[in-house]
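Chemist: OK, Swiss-Prot features for this one:
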- 256-516: domain 'Protein kinase' (DOMAIN)
- Leu262, His263, Phe264, Ser265, Asn266, Gly267, Gly268, Gly269, Val270, Lys285: ATP binding site (BINDING)
- Lys285 to Ala: Does not restore aerial hyphae formation to a ramC deletion (MUTAGEN)
- Asp395 to Ala: Does not restore aerial hyphae formation to a ramC deletion (MUTAGEN)
- Asp395: active site, proton acceptor (ACT_SITE)
- Asp413 to Ala: Does not restore aerial hyphae formation to a ramC deletion (MUTAGEN)
- Asp438 to Ala: Partially restores aerial hyphae formation to a ramC deletion (MUTAGEN)
Amino acid sequence: MTAATVRGGTPRDSVVSVSNRWEGAGVNKGYAVYCDADPYFYDAPHRTADRTGAARSRYAAASSPVPEGWQRHESGDWLALRPADADLPAQGWKIHVSACLDNAESVLDRVWRHCVDGGTAFKFVPSRYLLHQRNAKYADRAGSGKFVTVYPADEAEFERLVGELSELLAGEPGPHILSDLRIGDGPVHVRYGGFTRRDCYDADGELRPAVSGPDGVLVPDLRGPVFRIPEWVDPPAFLRPHLDARSAVTVTGMPYTVESALHFSNGGGVYLARDTRTGARVVLKEARPHAGLAADGADAVTRLHRERRALERLSGLACTPEVLDHRTVGEHHFLVLEHIDGKPLNTFFARRHPLIEADPGERRLAEYTDWALDVHARVERAVAEVHARGVVFNDLHLFNIMVRDDDSVALLDFEAAHHVDEAGRQIVANPGFVAPPDRRGVAVDRYALACLRIVLFLPLTSLLAVDRHKAAHLAEVVAEQFPVDRAFLDAAVEEITRVDGSTRVDGSTRADETTRADETTRLDVTTRVHGAPDAARRPAGPVAPVRPDDWPRSRDSMAAAIRASATPSRTDRLFPGDIAQFATAGGGLAFAHGAAGVLYALAESGAGRDEDGEQWLLERTKRPPSGMPLGFHDGLAGLAWTLERLGHRDRALDLAELLLDQPLDHLGPDLHGGTAGLGLALESLAATTGQAALHSAALHCAELAADGLPGGSVPADRVSRGRARAGLLYGGAGRALLFLRLFERTRDSALLDLARDALRQDLARCVRGAGGALQVDEGWRTMPYLGAGSVGIGMVLDDYLAHRADEEFARAANEIVAAAQAMFYAQPGLYRGVAGMVLHLGRTTATAPGTGPRAVRRQLDALSWHAMSYRDRLAFPGEQMMRLSMDLSTGTAGCLLAVASVLGDAPAGLPFLPPPRRSGGPLTRPHQEP
């Protein structure tokens, strides 16, 4: 139940002006598991069974009658059973049992009988599909392998059950659960943690599952991919041999010294190492048995052997690494490969791309085009050489292409490779390169090469998961921006959009025999980015029904798409949005990703109130979800503020009363979920209702938000809690916004001083990049965005400068404008994409060049590059762009609000950041200008 805001970016060693915008080339693997349940929207994985053949994979035990005197509860990925009179502790030692796909049902039947006969509470993953998903290559490593959880009543029963289950399941294979201590070499594991759900805030103000320490104070129950025992817990003596055995297995006996980790997945790690015998650098690829499953069920060890066979067949080619060694340590397998000295293509070409600049010249565009075409030709030749040796690569994408200093290329990661005589489909894939399921053999590689033609110029092919015909639009944009031969792009579009189930093993096709690709029934738990039902068969035409700058048609179209997506029968969410809806209690209601933010955007943009949606929210807030955070973007404060804004004062005040009853000193100081957001909401409610208690609470929030500032009054033991962050949602800018709004209410200049100090803290975490653009430096990447980047700081700087002149701040505000002027941003969203740039450029009072209507129009045009269609209405993709989103933070509602801020008759704005007063009315519609 973490307040998850997914963050991405490229490495900090990239050129500053590049790294902040190229995160679309990176992939947050956590999103993939939310793609199976719906072809258009992210949804909870357990809902997949409602629309696919996954329901047939449900274990018989999941449908068995509830034993007499027992209670049954199914939630998410788990089905729990417990005796009605069970008296379990809140925390303690619990037992996890792992299993493979083939023995899981047998393991479950035995554990079920043992627990029911003994009156022991337990829960289990109820279907083969969900178990496959939990053990997939890029599933959450902290939860990987967990199939059955058993809850002993005390330590004596814990020891007894560990022994009995170990004997009962002796010899059964199962993956090692990384978060647990393994008992012997079987599938039984143990861990100390919470039995019942309790929550506390961690050092960063994030809500986490909790256990209580010896003093009764709740602390985070750490659930990472590493076995940990709380420092106050003494493990039972019978665990000592297993703890010793765990420590005994190391790689010290191998003639390789690990220098750094390059990558982790459920299947194991990839490490940069050095051969101690020769001093040469090598790459170690680790594989864990029964873990890291691909779509075909192959585990990491099976795929490692596939890679070894493929690379040995390709030995001698300059475009593939040599196999140097193969080792086994315990049950872990290691493949030792030649180290290719170069950089992955995603980072290499990002340094060169001209669209990250505000105004690249013709020469710059031409030079980049020549380089990109040369790289594609080299990759195409490399793939042809691989095919000539009888191997299909089957996983070509930017991260698997290494570019050396001389621009020669090498292909990496052959774990999905197979012989050309096998008509194999993709079993692992990058979302931007997922071939349709009708492609087999070398046709998979040809599809990836076609995607690469577009990605080298415009890395937005993840959108093809929703509609493959988006390729034609992307090609048009590329042709408009770069001097590239249109035939080069047309060939890519033809390959991407064709529908041909008759693809032969050698990749040839029969053009006169086309069949519809069934993109909705492929149960693929690794790629999870199948297209929408009409993605392959829809006739060519505009992917988006209207341009964003065609106002008010675009407003009406976006609003219609949002309303068409509503699911009022659901209790967890009304509008589909980011996966964060499922990470926090009440996430589907909250302002950032839930109904509150969407309803706000509809009302503020002039699209009209959604009375049915408001009634849905009122019904769900009669009794807010247990464990819902308190914050503005993620919790109760945002709900209270939104309902007051929409005219539902009684419910707003009910929620405000809940806030007043809660201790707040454990919260972080930020705007997203901390005291800055609470203070702003409470002060706004105080102003509209006249309730003095709300104003007093807002002032208390300001005191807490002053944590760590020179003028703050918070005790020293609370100063500088958590990691330092900058920006509107998580940094000093959000706190400064609270101080500014309270200053406007009280005229207390000390609050203005606090705002100054908070903004200075944020500016101290910024760096200047190419063109003088000021961006937040996170240590390994830089960020220009509205939520966690410099543009959000610029919004608050503008408001501060309205009250007090400051030369340093005025200069910074102008430099931040440059961060909002690039020609390309990887995502469209409000807080992490183009929409935020539109909103800032339309609102800023900075005087730097690039703040006028022309700059806004250019970003509106860039926003159109991401535009999609949902039921023939304008919609936008969410985070990672594998599915559409309707929420405010990442999706269509946020884009609607941003466009309304510059084109609406009554300009819209973010909460607490009102739009500027414009004497001349809305911006001239770009499509109406000469």
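FYI, residue positions are counted from 1 along the chain as it appears here.
Here the Cβ of each residue, glycine as well, is placed from N, Cα and C on the backbone.
Original residues fill every noted site, and no substitution is shown.
Help me picture these features in the structure, burial and contacts included.
Modeler: Reduced to three states, the DSSP call for Val270 (ATP binding site) is strand. A sphere of 10 angstroms centred on the C-beta of Val270 (ATP binding site) encloses 18 other C-beta atoms.
Long-range Cβ proximity for Lys285 (mutagenesis position), meaning a same-chain Cβ under 8 A and a gap of 6 or more residues, is found for Gly268, Val270, Leu304, Glu307, Phe334, Leu335, Leu337.
Here Asp395 (mutagenesis position) comes close to Asp413, Phe414, Glu415, Ala416, Ala417, Gln426, Val428, Ala429, Asn430, Phe433: these same-chain residues lie at least six apart in sequence, with C-beta atoms under 8 angstroms from its C-beta.
A sphere of 10 angstroms centred on the C-beta of Asp413 (mutagenesis position) encloses 22 other C-beta atoms.
In three-state terms derived from DSSP, Asp438 (mutagenesis position) belongs to neither a helical nor a strand segment and is classed as coil.
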Chemist: Of all the Cα pairs drawn from Leu262, His263, Phe264, Ser265, Asn266, Gly267, Gly268, Gly269, Val270, Lys285, the residues the record ties to ATP, which distance is largest, in Å?
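Modeler: Result: 14 Å between the two most distant Cα atoms.
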Chemist: An 8 Å radius from the center of the Leu262, His263, Phe264, Ser265, Asn266, Gly267, Gly268, Gly269, Val270, Lys285 Cβ atoms defines the neighbourhood of the ATP site; name the other residues of that chain inside it, in order.
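Modeler: Sorted by sequence, the hits are Glu286, Gly292.
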Chemist: Using all protein chains in view, find how many other C-beta atoms are within 10 Å of the C-beta of Leu262 (ATP binding site).
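Modeler: Counting Cβ neighbours of Leu262 (ATP binding site) within 10 Å gives 13.
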Chemist: If I take the alpha carbons of Asp438 (mutagenesis position) and Asn266 (ATP binding site), what is the distance between them in whole Å?
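Modeler: Approximately 28 Å lies between the Cα of Asp438 (mutagenesis position) and that of Asn266 (ATP binding site).
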Chemist: Return the average pLDDT for the domain 'Protein kinase' (256-516) as a whole number.
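Modeler: When the pLDDT values over the domain 'Protein kinase' (256-516) are averaged, the result is 91.
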Chemist: Counting only residues 6+ away in sequence within the same chain, which have a CB under 8 Å from the CB of Phe264 (ATP binding site)?
Modeler: Arg141, Pro225, Val270
